[in-house]
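Worksheet for the structure shown next.
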Amino acid sequence: MTATATEGAKPPFVSRSVLVTGGNRGIGLAIAQRLAADGHKVAVTHRGSGAPKGLFGVECDVTDSDAVDRAFTAVEEHQGPVEVLVSNAGLSADAFLMRMTEEKFEKVINANLTGAFRVAQRASRSMQRNKFGRMIFIGSVSGSWGIGNQANYAASKAGVIGMARSIARELSKANVTANVVAPGYIDTDMTRALDERIQQGALQFIPAKRVGTPAEVAGVVSFLASEDASYISGAVIPVDGGMGMGH
């Protein structure tokens with residue numbers, strides 16, 4: 001079958017209402033700025049620091065269901081129902097397994113996994129009603145193949161993968177997709193603070209022989225938020241310089 005010009009044409013751009021949780025710094029900020037540059041209406045959540053210039057900010061703690069609801073209500077009043085959700089907010093609290101307290105384990109799960117559930121559940125209301133939605137979860141390579149001293153963090157990110165795939169199946173009939181972007185070693189304040197020996201050791205396992213940039217993660221999110229990605233759902237896309245060889 002020969003494709004026509006129309007079949008091969010790029011779909012028209014549609015400006016969407018976007019919410020990026022934890023979009024005031026690091027990878028989240030790069031994502032928010034890229035989506036705004038693409039032409040979307042972008043809101044970000046923060047914990048009291050305020051929103052970067054050019055972005056609409058709402059204060060929100062994703063571990064608090066009421067705060068999540070208030071944040072969504074504010075975004076809806078400002079720019080309409082959330083059509084693209086980027087669940088990025090989270091934290092880490094690394095420790096050796098024998099020294100990791102149950103409190104530390106549950107704190108990370110509550111922020112990274114249950115927090116992602118809270119925002120996804122709230123976003124699903126309007127997405128199902130309007131028969132359109134893009135949910136993009138920021139995971140980690142740790143969630144696919146584990147990293148020492150990160151039992152809590154790895155468990156939370158592995159859980160995000162399972163949750164995203166369940167959402168992808170459940171909400172497909174409402175034209176809602178759900179995908180995970182899994183960054184590897186990315187140049188952020190956290191990685192720059194690591195001991196030089198640790199940084200060099202990590203590079204040994206990266207075929208690209210360099211750290212990634214937040215902008216490179218943002219580029220993948222930009223694609224998943226676009227009309228070009230309408231047939232992609234339930235995917236886990238690593239941005240890791242080949243470290244996990246696609247896993």
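Any Cβ shown, glycine's included, is placed from N, Cα and C.
Modelled residues match the original; the substitutions are not represented.
Taken from Swiss-Prot as is:
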type	residues	note
ACT_SITE	TYR153	active site, proton acceptor
BINDING	ARG25, GLY26, ILE27, ARG47, ASP61, VAL62, GLY90, TYR153, LYS157, ILE186, ARG197	NADP(+) binding site
MUTAGEN	CYS60 to Val	Displays a lower activity than the wild-type and a slightly decreased affinity for the cofactor. Retains 84% of activity; when associated with L-144. Totally inactive; when associated with A-139 and L-144
MUTAGEN	THR114 to Ala	Slight decrease in phosphorylation by PknB. Lack of phosphorylation by PknB; when associated with A-21 and A-191
MUTAGEN	SER140 to Ala	Loss of activity. Can still bind NADPH
MUTAGEN	SER140 to Thr	Loss of activity. Impaired NADPH binding
MUTAGEN	SER144 to Leu	Stabilizes the catalytic loop in its open active form. Retains 84% of activity; when associated with V-60. Totally inactive; when associated with V-60 and A-139
MUTAGEN	THR191 to Ala	Retains 22% of wild-type reductase activity. Strong decrease in phosphorylation by PknB. Lack of phosphorylation by PknB; when associated with A-21 and A-114
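Cβ-based neighbour count (10 Å, all protein chains) for SER140 (mutagenesis position) stands at 26. Rounded to a whole number, the C-alpha distance linking CYS60 (mutagenesis position) with GLY90 (NADP(+) binding site) is 12 angstrom. In space, SER140 is the closest of the recorded positions THR114, SER140, SER144, TYR153 to ARG25 (NADP(+) binding site), judged by Cα positions. TYR153 (active site, proton acceptor) has SER140 as its nearest neighbour among the recorded positions SER140, SER144, THR191, ARG197, going by CA to CA distance.
The two recorded residues, THR191 (mutagenesis position) and ASP61 (NADP(+) binding site), show a Cα separation of 24 Å. On a Cα basis, THR114 (mutagenesis position) lies 12 Å away from ASP61 (NADP(+) binding site).
Annotation for the binding-site residues ARG25, LYS157, ARG197: lowest Cβ count within 10 Å of the residue's own Cβ, ARG197. Cβ contacts within 10 Å of ILE27 (NADP(+) binding site), excluding its own Cβ and spanning all protein chains shown: 27. DSSP gives ILE27 (NADP(+) binding site) a helix state. Rounded to the nearest whole angstrom, the C-alpha distance between SER140 (mutagenesis position) and THR114 (mutagenesis position) is 16.
In this structure, the CA atom of ARG197 (NADP(+) binding site) is 34 Å away from the CA atom of THR114 (mutagenesis position).
Residue pair GLY90 (NADP(+) binding site) / THR114 (mutagenesis position) shows a Cα separation of 10 Å. In the three-state DSSP scheme, CYS60 (mutagenesis position) is classed as coil.
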